[in-house]
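A quick write-up on the structure given underneath.
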Amino acid sequence: MEEQPECREEKRGSLHVWKSELVEVEDDVYLRHSSSLTYRL
């Protein structure tokens, strides 16, 4: 019973890392897409 909170914290931490990584990837794709658009213009 005492081990549950630790597992929950671990999951929340990994989820936070996953979210931040996803945001970084989205930003990278967006920047690359916008730069290619400006390059075409």
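Glycine is no exception: its Cβ is also placed from the backbone N, Cα and C atoms.
Database features (Swiss-Prot):
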type: MUTAGEN; residues: Lys11 to Ala; note: Complete loss of CTL recognition
type: MUTAGEN; residues: Arg12 to Ala; note: Complete loss of CTL recognition
type: MUTAGEN; residues: Gly13 to Ala; note: Complete loss of CTL recognition
type: MUTAGEN; residues: His16 to Arg; note: CTL recognition
type: MUTAGEN; residues: Val17 to Ala; note: Decreased CTL recognition
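Straight-line distance linking the Cα atoms of Lys11 (mutagenesis position) and Val17 (mutagenesis position), rounded to a whole number, equals 10 Å. Using a 10 Å radius centred on the Cβ of Lys11 (mutagenesis position) and all shown protein chains, the other Cβ atoms total 10.
Taking all protein chains in view, 10 other C-beta atoms sit within 10 angstroms of the C-beta of His16 (mutagenesis position).
Its Cβ taken as reference, Val17 (mutagenesis position) is surrounded by 10 other Cβ atoms within 10 Å in the chains shown. Using a 10 Å Cβ-Cβ cutoff, Arg12 (mutagenesis position) registers 10 neighbours.
Cβ neighbours within 10 Å of Gly13 (mutagenesis position), excluding its own Cβ and spanning all shown chains: 10.
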